[in-house]
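Visitor: Let me begin by handing over the structure; questions about it come next.
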Amino acid sequence: MKPRRPISFTREITAMEPSSTSVSRPEWRPEAQQTLTDYPGSRELQEFGIPQKQSLPNEATAQQGAEFQQEQGVQQSTLLQKLLTPLAFPVPQQSFPSHKVHSDQQEATSQNGPGAGKVHTTQKELEHRDEHVGTAESGPAEPPPATEVEATSIAQAVSGPDKKLPTQTDLVSQERAEQSDPTAQQTPLVQGVKSDQGSLIESGILARLQKLAIQQPSQEWKTFLDCVTESDMEKYLNSSSKSNPPEPSGGTVIPGTLPSKQKPDCGKMSGYGGKLPHGKKGILQKHKHYWDTASAFSHSMDLRTMTQSLVALAEDNMAFFSSQGPGETARRLSNVFAGVREQALGLEPTLGQLLGVAHHFDLDTETPANGYRSLVHTARCCLAHLLHKSRYVASNRRSIFFRASHNLAELEAYLAALTQLRALAYYAQRLLTINRPGVLFFEGDEGLSADFLQDYVTLHKGCFYGRCLGFQFTPAIRPFLQTLSIGLVSFGEHYKRNETGLSVTASSLFTGGRFAIDPELRGAEFERIIQNLDVHFWKAFWNITEIEVLSSLANMASTTVRVSRLLSLPPEAFEMPLTSDPKLTVTISPPLAHTGPGPVLARLISYDLREGQDSKMLNSLAKSEGPRLELRPRPQQAPRSRALVVHIHGGGFVAQTSKSHEPYLKNWAQELGVPIISIDYSLAPEAPFPRALEECFFAYCWAVKHCELLGSTGERICLAGDSAGGNLCITVSLRAAAYGVRVPDGIMAAYPVTTLQSSASPSRLLSLMDPLLPLSVLSKCVSAYSGTETEDHFDSDQKALGVMGLVQRDTSLFLRDLRLGASSWLNSFLELSGRKPHKTPLPATETLRPTDSGRLTESMRRSVSEAALAQPEGLLGTDSLKKLTIKDLSFKGNSEPSDSPEMSQSMETLGPSTPSDVNFFLRSGNSQEEAETRDDISPMDGIPRVRAAFPDGFHPRRSSQGVLHMPLYSSPIVKNPFMSPLLAPDVMLKTLPPVHLVACALDPMLDDSVMFARRLKDLGQPVTLKVVEDLPHGFLSLAALCRETRQAAELCVQRIRLILTPPAAPLT
């Protein structure tokens, strides 16, 4: 016979006629060892010792089979009632509506053949046993259906209240589908049902249920922890938001400009398409629920309630794990929760003080945004993540599926982040005591500012680039940031060896796997890169988007436009009329600084082909970008637009071109319906200030004079730019006013840099954790633009090679690294899986011998991360760096910076600092005692340092990386108003047109926008400031990534449209 396919133990065959002998009953299988996959609690059911039998064969009649299963169901239900009654498990007394299928019963009867009498003996035994059980037990005369009793009681005892059983309709539909299959009616005969089976089941269930009842958490904790479940989360947040409404004066939530955003609804967080259906959830969806819940907490709970809840949970978890014995994991978990409690209690009053004075630094009551608010908001996000993780631990710590090591790593990472945020809060307090009311930037003399920065930049940063990467941003942006960080550290591993070229990108593909699976390694390597690699590395990394393959993919996903042409503006002087007297003219000279006269590149983008854009003169200026095949028919030219947008791209003055920003510029051209010309200015450090300003001003004046060639009449002109481009937009307008020529009708600057001084501000403190704008990177870009960045020796070697030499060299390096990189990638993973336990590292005190130099110069040099993977087995029996605490990552290298040849080789690859660097760059500590000494005195002439007033017993974590290449003193040129417009005199700022600023609440450059808007407002200049929430610096380049970035980009379009709209005529 063909055996029927297995079914769930909750399957039922039901009937609704009183005369029928078939009632609700389960079908059991005799193989107790078989794993059930249809029901989540089947594994626990096997642990109870319940035998799971298969259904009877169809050799008996339908009525006899029904009687047998009815008696078996009655016996099982009566037994479970007896067991569950003393344990106070609720037994449902109502049944769901049942349905009968007559055709199925007739089919089952017709299929029964000879041999029906084989079940008489078993049936008599069951009847005898049923009578015995019925006389021995007391219960209702008509017990409820056995399946409902068993399923409900076992689900409550084993699965908990959060696991739901299949509905009755689903069971009936499944029964119909299986009964309609003729092969499903053939089952093997159950023989030899033992009469003592009931007693075995009784003892097994009773022992397991009593043990489970003892392990149930207390009722008060069950009530408190219910809010972390998916079904009750929304109700909790809604109730908390109603009971604890946010105070308007508190400003704990930075208001954005996106009205469709509803933070309290954690199911509608952006980037995931709204609420997920109840039921099956993948790992990604669970991860999303974790992030969304923490984000919802940070927006729905006030600071005091959040801190008190976190402290209560930390104390409970600490007491629990302290009582779990001398295990290493339990001890570390207890210490982590003790640290969480200490840091939360110490941070809460400081944040409250910052919130109490934050409103004095806002632009106005309609725009409550500044660095102090952003710092408090970031700390609240960290507290919210710790609160959610603590609740998860408290509710799952008794489960056999609780991953102690994973949760320990998460908690240690966020505890390190909370410790550093507490240090930033004290730094912000220090700024409050030094600065005047309403001033966000450090106002002390330059020596005090350098001393303040010197203490700040020594803080540990790696914890913010591992597991905690981007915790302050919207959940939809975090996967991108993780991908970016993995690519960055992989790219940085091979940059110094390969210098430049395609080989760096190819080699990084083989090493990114380690950083993807080990967040601690990624954070440590990220910190090493941002502190030691020069501006040429960032220029090479940011220019990856300029690769033809990536730019082509981006263009395929962007809007299709009729015109996208690169123009080369000739370096020829021309005349421009003065605005005060059009009869008079002024000569606009071509750019001359540093490199002499040269053409200026600009890209013309237009959604429609307009008059003038296909003229012979413009075609003569077009620069070829490679062959293109145009298959579409030549469109009819549209009339000239009344407006024109002149765009200046960002990139820290050192990287990117208009090609990188082309995707969102095409969208602008479509939505605005105007031509856009984007200027490709020369980049630093090869062309420092004022070369970029001269080229942008020259291109702007050329566009105003030749607007007819660009498809516009030039009635309304808008200057638009982001980041460094926003700075250039403002300075170009200042230069146009100084020349007396036409200034634009308005400026739209997105997250601009308005001062390039090395001054501390509350928002710039956030650069400690920002993956896109670390403080050292900002300093290197400023140094490159101001002309103080020195050129490395390998740059001169590249110039000597020439273009063809670079191509030949990069090709050979690519082929070599393709082979060696694959070998290194395979070896690194083979070492992880096949490393011998007796392998020991070099002793910490052993120095390198001269014979070891050959190994240090091998072509495939091992990095810091590879050396970390080769660490010996520790107390926990692991050989991976991710099992170490963040504290170990912070201080392990202080005592012995060269613990292994690989470490020494890595530092040698980065390039040690020369003695001349010591006077201008920070030293790295060699011991913990030296670090403590630096907290009290300055290394410069022994002058007492200006440092944050840390309370007794609090010591932030210091970086263990090498020399930080960041100048302590700003070059005097950065005070030039054409470089730092925030420092411009009032008479210059009064010449600016209306300025519309769009900033990010979590951007280190937020205070630049706030202070510049305050200055313009105090002068009576028209200015607007819009602040968007939860987005990083550079959201325009991420416009296609998620809903928030698209809405923020649309806000910039609205500001431009406002500028291009002619003012209404006054009423007469």
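Glycine is no exception: its Cβ is also placed from the backbone N, Cα and C atoms.
According to Swiss-Prot, the protein carries these features:
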ACT_SITE  Ser723  active site
ACT_SITE  Asp1003  active site
ACT_SITE  His1033  active site
MUTAGEN   Ser863 to Ala or Glu  No effect on activation by PKA
MUTAGEN   Ser865 to Glu  No effect on activation by PKA
MUTAGEN   Ser865 to Ala  Increases activation by PKA
MUTAGEN   Ser959 to Ala  Slightly decreases activation by PKA. Abolishes activation by PKA; when associated with A-960
MUTAGEN   Ser960 to Ala  No effect on activation by PKA. Abolishes activation by PKA; when associated with A-959
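Buried or exposed, and what's around them? Tell me for each listed feature.
Guide: Ser723 (active site) is surrounded by 27 other CB atoms, counting those within 10 A of its CB over all protein chains shown. In this structure, Ser723 (active site) belongs to neither helix nor strand by DSSP; it is coil.
Residue density at Asp1003 (active site): 28 other Cβ atoms are found within 10 A of its Cβ, drawing on all protein chains shown.
In this structure, His1033 (active site) belongs to neither helix nor strand by DSSP; it is coil.
In the three-state DSSP scheme, Ser959 (mutagenesis position) is classed as coil. Note on Ser959 (mutagenesis position): other Cβ atoms within 10 Å of its Cβ, all shown chains, come to 22.
Counting every protein chain shown, the number of other Cβ atoms lying within 10 Å of the Cβ of Ser960 (mutagenesis position) is 23.
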Visitor: Spatial neighbours of His1033 (active site) among the recorded positions Ser723, Ser959, Ser960, Asp1003, defined as Cα within 10 A: which are they?
Guide: Ser723, Asp1003
Visitor: Measure from the CA atom of Ser723 (active site) to the CA atom of Ser959 (mutagenesis position) and give the result in Å, rounded to a whole number.
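Guide: Here the two Cα atoms lie 28 Å apart.
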Visitor: Around His1033 (active site), how many other CB atoms lie within 10 A of its CB?
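Guide: Result for His1033 (active site): 25 other Cβ atoms within 10 Å.
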Visitor: Cα-Cα separation of Ser960 (mutagenesis position) and Ser723 (active site), in Å?
Guide: 31
Visitor: How many whole Å apart are the CA atoms of Asp1003 (active site) and Ser723 (active site)?
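Guide: For Asp1003 (active site) versus Ser723 (active site), the Cα atoms are 11 Å apart.
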